[in-house]
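See structure below.
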Amino acid sequence: MESHLNPDGVPRPSYVFSADPIARPLEINFDGVKLDLSHEFSLVASNPAANSLGSKNYLQVCLRIRPFTQSEKEHEAEGCVQVLDSQSVLLKDPQSILGHLSEKSSGQVAQKFSFSKVFGPETSQKEFFLGCIMQPVKDLLEGHSRLIFTYGLTNSGKTYTFQGTEENIGILPRTLNVLFDSLQERLYTKMSFKPHRCREYLKLSSDQEKEESANKNTLLRQIKEVTIHNDSYDVLCGHLTNSLTIPEFEESVNSCDQSSLNVDNIKYSVWVSFFEIYNESIYDLFVPVSSKFQKRKMLRLSQDIKGYSFIKDLQWVQVSDSKEAYRLLKLGVKHQSVAFTKLNNASSRSHSIFTIRILQIEDSEIPRVTRVSELSLCDLAGSERSMKTQNEGERLREAGNINTSLLTLGKCINVLKNSEKSKVQHVPFRESKLTHYFQSFFTGKGKICMIINISQSCSAYDETLNVLKFSTTAQRVYVPDTLSSSQEKSFASNKSLQDVSLDSNLDNKILNVKRKTVSWENSLEDVLENEDLVEDLEENEETQNMETELTDEDSDKSLEECRVSTCHKKNKELLDLIEKLNKRLINENKEKLTLELKIREEVTQEFTQYWSQREADFKETLLHEREILEENAERRLAIFKDLVGKCDSQDEPTNRICDIELETEEAHNYVGVEDIFHSLQDDVTDIKKQAELAHLYITSLVDPQEAIACLQLKFNQVKAELAETKEELIKAQEELKNRESNSLVQALKTSSKVDTSLTSNKSTCNETSEMPKNSRAQTHSERKRLNEDGLQLGEPPAKKGLILVSPPITEEQNKMGEMQQSVSEVVEGNRVLKEKNEELKRLLTIGENELRNEKEEKAELNKQVVSLQQQLRFFEEKNSSLRADVEQIQASYNSAVAELQTQKAVNQEQRDRILKLSQEMETAARSIESNVSQIKQMQTKIDELRSLDSPSHISKIDLLNLQDLSSGAKGDNCLNTSQQLPGGDFSSTWVKEYHTQEISRENSFHASIEAIWEECKEIVKASSKKSHQIQGLEEQIEKLQVEVKGYREENSDLRAQESQGKNRDHQLKEKESLIQQLREELQEKSVSLRVQVQLVAEREQALSELSQDVTCYKAKIKDLEVIVETQKDECKRLVELEQSILEKESAILKLEANLKECEAKHQDHIRTNDLSAKEVKFREEVTRLANNLHDTKQLLQSKEEENEISRQETEKLKEELAANSILTQNLKADLQKKEEDCAELKEKFIDAKKQIEQVQREVSVMRDEEKLLRIKINELEKKKNQYSQDLDMKQRTIQQLKEQLSNQKMEEAVQQYEKVCKDLSVKEKLVEDMRLTLVEQEQTQAEQDRVLEAKSEEADWLATELDKWKEKFKDLETRSNQRLNTGTMDDLDVLTRKFSKLQDELQESEEKYKADRKKWLEEKAVLTTQAKEAENVRNREMRKYADDRERCLKLQNEVETLTAQLAEKNSELQKWREERDQLVTAVETQMKALLSSCKHKDEEIQELRKAAAKSTGTENQTMNPKPEYNDSVDLGGVETEPQSTSLEISRNTAEDGSVVLDSCEVSTENVQSTRFPKPELEIQFTPLQPNKMAVKHPGCPTPVTIKIPKARKRKSGEVEEDLVKCENKKNSTPRSNVKFPVSEHRNSPVKKEQKVSVGPSSKKTYSLRSQASTVSANIASKKREGTLQKFGDFLQHSPTILQSKAKKIIETMSSPKLSTVEVSKENVSQPKKAKRKLYRNEISSPINISGQVILMEQKVKETDHQILKRRLRTRTAK
């Protein structure tokens, strides 16, 4: 107990006063009382390691310094960044000019920055990974989420650290390698679980797993196999794998997982995603660019309920090893947005984020996910300055988006830093997609590691300073790591469930019971997300409903079984769910009770600690005060003893008396204190007894609630008694203090009195010592007497001393004695007090021990009470949960019982309905049977009458019967015919012979027969109606039976629970058999009635009735209640019909009686004599009828043949449709193949473009090499300026032509590609239209098939009816043959009439049939025409498609030819380089020859100079080789600049994307490979004759020579003046004109001495020409413009490209001299002796004017130059 109560290890102070006093603490800390217990108790379940690492939750920042490049080492290697130690860096202010290129300037000289870790430029990728990334990887394996992102300038090495190269891989491939090597056999290879949203997961079905594997294989097919370099495998085999060995990994898993998990069963599923944020829009890098629109699908950033951000529809891919992950990384890098900038060749233009998510799965019988962790590695794009990058267009927009996103990141970090100190501020996470994605990590998802990349170059000083300042603010941001703990809780709550899926998550949300007593436990983390879960459940329910709705009538039994099984499954699932929920509730209650117990124990421990501290402090204060009082008392007593020792006047008896008095007084004073202690001891014993009784009572108690109540009451009483005892103790201690203080005050007063008395005694003693000796005896005797008197009085004996005899002396002595007695009493009282104090201390220690024991007993009792209370609460909660469960079960049982009752009621109602319907069916069948029997009886009676009556009447009656039976709907016609029959009978000639009486009788007889037949017709009509009603009832019965079956299925589930349902099922089966029997009987009867009732003429009516019936049945299906009402009405109608039938039966009986009478009357008139003539006529009519029947048979045969033909045609159409469908499928397959081919072609086209760009880059690199070579050549080729200018001119023309050709080809290819895309889209639309037309054709054909089937059925029906009529006709023939002897002529007339009517009806039916056939044939023709048109359209589209395919093939061939041409051009470039090397060697040999010739010419010049002094002025115009040599040297110096400018131009064109050729490239004009293309203008001049120039046009066969005047030489004084002016001008020119570095001009020492002379000073005469005549001077002044000025005019009127190039040449000719002047400024103060140089104004000195405006003198006469200008102007008018 004490170890728990005192965790700091401080010994608990004892309450014994005799123990040594403990040193009192200086300050008492009461902050523990004011602690926020809710905050501390929320961390009870968390790990102690997490609490210990709470101080490490700040954002970790690591710095990596990029080493210098080769160019930076040469120019910027000042060392601005200096690494002090492993955690600090010093940034120095650069002293060079490059460091201050920006407008800002730092005021500090050096600044120090500290980081979590600093990695210098010499650190390798492996060391950086070990020092910075290894710990987050370990945390990932332990189940935590981490974020790592790089930050820095562009070109600072972020992507290199992130990805690395193939030789030296970066942190991302290394993390993958370490991850998979540490997991090894613990990988979960199945794809049953997939990550979802931020921290969730989905359970996949088998089909979904197949889809995931197919998607993965398609992704891996897009990129080839990637081989990782050996360094990465060294990493795996070396230190990294040792750092994460398998036992350590298992220990980490043990530490991070729950206690219930088995470490051997835990496996890991690794999933990977890769996306980028480009221009504030998110793209998945695993998804390639779509081939149709060249666009990528944008993804949406969203948040879950807890505010954690995730990317919707992001593709997650499961990875099984590091190679697959590396291949996916390469695939994403291939799709990443990268561009070329001035500072970086491959600058990433987006923020790319590679995420690794690990699912920890317990691989048991039912696998479940225990934890989800992720590692996000973000490669941020670098911040850029547009001044330095010089971006334009799309690059500038990208840079703006990158800078804004980084700026918002800085804002968010600054706000997070400030919000810790001040109030909570709004963090602008939503201002950019990057910060919105990082929001979840900044708000507690996981720790963050930030990698700062900087460069050491001086030019980026300001940017590095800003980056380092940003890193200092980022280090102060606190990042909470709350997701791991909440995730542990969430996954621990789901531990007991077997299936951790979406359903379980939903159950968690629905039944997540919270405890009200602990309010701080209700946090947002326990709220589960169920948006997608509810959607999935709704979808499942919808699919189940759809499946139940789409059941057929044929599969009734299977449906019943399925429903029974589903109901059983549902019940089982519900029971399992209830059990799981019960277990979960019990577990949660246990956990919460344990939490409450822990909380209460901690509270009680803290309270007891606080109380013990208070008691110890109080006792220490008392001890301290007592010690002070005792010290003061001892000091005063010592003083008093000293005083008393000096006084010897008093005796010992007085002291004794005083002691006795003091003892008595002190005893009286301390009686109260001893009584208090005794009473306290009695109270303690009473408390002990009460505690023992309470304990016994608690043990004896049975009801825990009553026991707890009693204990609480007694506990309160004990507390009150303890408080009273404490108050009494405090009062007693106060009284003791007061009494001691009073006694001390009295002692002080007495001591002061004693002092005064001692002083007075001393004075008296001195006086008495002077008294005489004789008086001593007397005083001695008197003293003895006094002593005796005192002894007699009972006083103690006095001390020896002198006593005055006088009465005042005796009084003083008495006072002294009293004082001595009082002092002795005080001393004895002190001694007694000390003894009593010791006794009291001993008693207090005993009481304190007893109090401690009592406290311990009380604590134990409190614990028992708390445990009992907890048990009570637990049992109450159990009871409540059980009650809730019981209530739920009872409610479910009640609902089930109610459903059973409702279903029973429904079943009973249905049974009643079935019984009623069966009764109605029985009654209807009986009525029908009775009617049929009555009709049969009537027919027999009529036959008897016929046998009695004449054969003519019998034939009439038979015909009428047949006619009535055949035509049920045409009753009126039959009545008319029956009415016309008697008229016809009596109109005949042979009837007139009979008497009038017989006529009247016959009329009455016929009338009665007609009435009978009318009644029979009505009966037949009623029977037909009843048959229709019976059909409707049958259909309704069928529907009701379907419903009954559904209800039976539901009832079967409930009857399975009950034992009484078996008998009912048997009854239902019996009833079903009865109903089936009734159906069969009804069907037979209905067939018999339909055969009698239906006719050929009623086809259309039957069709209309059928359509009406269909609509009626649909309406009846929708409204069952209306059907029930109609059934009731029909039952009533049946009753009415039965009554009418009974009435008619009575009428028939009456008629039968009348018939009998008529038969008796007409027996005499049966036999006649004219039967022979009637028989002849009857035979003739029979022959006619036979002929007619033969014709009808032929017609029917023809119709049957036509039907067969139509069937054959329909079969053909079906076959054609099948063929068309097969063709369409083939076409679809071809289209898919063609689309794949197009996609492959596009990829090849993109690869070709990339290859072209690579070739262009190689060309630019080769141009750089050519530049270096040219610099070397230019040092040797100082005399080849004119030749190089010619080459430049030719090169420009070649470039123009080639650019035009390349642009035209590219435009044509692009146009063709666009056309192909458009054609493909049009074809796709046409194919879709074709599909629609085919679907419509199929529908129409199906409708036609239906119509044909209906018509074929009608034809069959007609054929059956014809057969029946034939049979009837045969019967008639037989009857007629039998009754030939009894027939009459009137019967023949009637038969002819009836036969004519039948013929008319047959003709009408044939006409209708023909009209229907015509309509059908027309529809068939229309359909055939439509099908033919569709086939034609499809053929056309197929042809177009074939043509487009041929075009695509052609385009592909052209692309291949272009690639072949590129390869040829590369080979030609190599050939040209070889030729160039050969030319260089040839030029070197020529230069040597020229140098030797120049030496020879110098000698000749010296000779000529000697001769020139003697010669005339005309000889001055001759050529001087020495200045030409110098001029040629100057020109050679100038040559480097135009070439460099040409290189700059070629670079610029290469950057724009067009192919740029160099000045010496090979041209392939007219197929023959020539060194240079055909020039537009050829200019030839040699350094030997610089004043002559040969110009040749393409049309002219011979060149035209042009003479150029020479400039005169200057004197030495003028040369010096010109030098000074040139220096002034060069110093005045701005610095910005310098374009080339100094290193380019170090190797030209001749240029340092060249000075430019511009203006009129260049027109002065040289010293060598001083002797020339005035004529030559005038000629020189007239020809002031030199060759270069004329050359500028010549180029001004040339084509625009030549003008622009000429401008750059003229500008560059001035710039290098200025740069040389700057370099040689230091040497200006000490100029060397300049050699005598011959300056020329025309060629060597550059003109400081613009390229467009060239000044020249106006000349009246048109020179040869102007003629050339005009010609060139007209030629370049294009």
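Cβ from N, Cα, C; glycine included.
Note that this is a predicted model, so its numbers are computed, not measured.
Here Swiss-Prot flags 58-477 as domain 'Kinesin motor'.
All protein chains shown were included, and the count of other CB atoms within 10 Å of the CB of Gly152 (ATP binding site) stands at 27. The DSSP secondary structure for Gly152 (ATP binding site) is strand. If you look up Swiss-Prot, you'll see Gly152, Leu153, Thr154, Asn155, Ser156, Gly157, Lys158, Thr159 marked as ATP binding site, on the strength of sequence analysis.
One mutagenesis experiment named in Swiss-Prot is Tyr1047 to Phe, and its note says Reduces interaction with SHTN1; when associated with A-1048. Listed in sequence order, Gln903, Val906, Asn907, Gln910 are the same-chain residues at least 6 apart in sequence whose CB falls under 8 Å from the CB of Tyr1047 (mutagenesis position). The secondary structure of Tyr1047 (mutagenesis position), as reduced to three states from DSSP, is helical.
Among the mutagenesis results in Swiss-Prot, Arg1048 to Ala has the note: Reduces interaction with SHTN1; when associated with F-1047. The residue drawn here is the original one.
Cβ atoms within 8 Å of the centroid of the Cβ atoms of Gly152, Leu153, Thr154, Asn155, Ser156, Gly157, Lys158, Thr159 (the ATP site) belong to the same-chain residues Arg66, Thr150, Asn344, Gly382, Asn453, Ser455, site residues excluded.
Across the fold, the C-alpha of Leu153 (ATP binding site) and the C-alpha of Arg1048 (mutagenesis position) stand 77 Å from each other. Around Arg1048 (mutagenesis position), taking its Cβ as the centre, 22 other Cβ atoms fall within 10 Å, counting all chains. Of the recorded residues, Asn155 (ATP binding site) and Arg1048 (mutagenesis position) place their C-alpha atoms 79 Å from one another. Counting every protein chain shown, the Cβ of Gly157 (ATP binding site) has 20 other Cβ atoms within 10 Å. A straight line from the CA of Ser156 (ATP binding site) to the CA of Arg1048 (mutagenesis position) spans 79 Å. Around the Cβ of Thr159 (ATP binding site), the same chain contributes Ala346, Ser348, Asp379, each under 8 angstroms and 6 or more positions distant in sequence. The Cβ of Lys158 (ATP binding site) lies under 8 Å from the Cβ of Thr150, Tyr151, Gly152, Ser348, Asp379, Leu380, Gly382, Ile451, Asn453, each on the same chain and at least six residues away in sequence.
Cβ environment of Thr154 (ATP binding site): Thr341, Leu343, Asn344, Ser347, Ala381, Gly382, Ser383, Glu384, Thr389 lie under 8 Å away, each six or more residues apart in the same chain.
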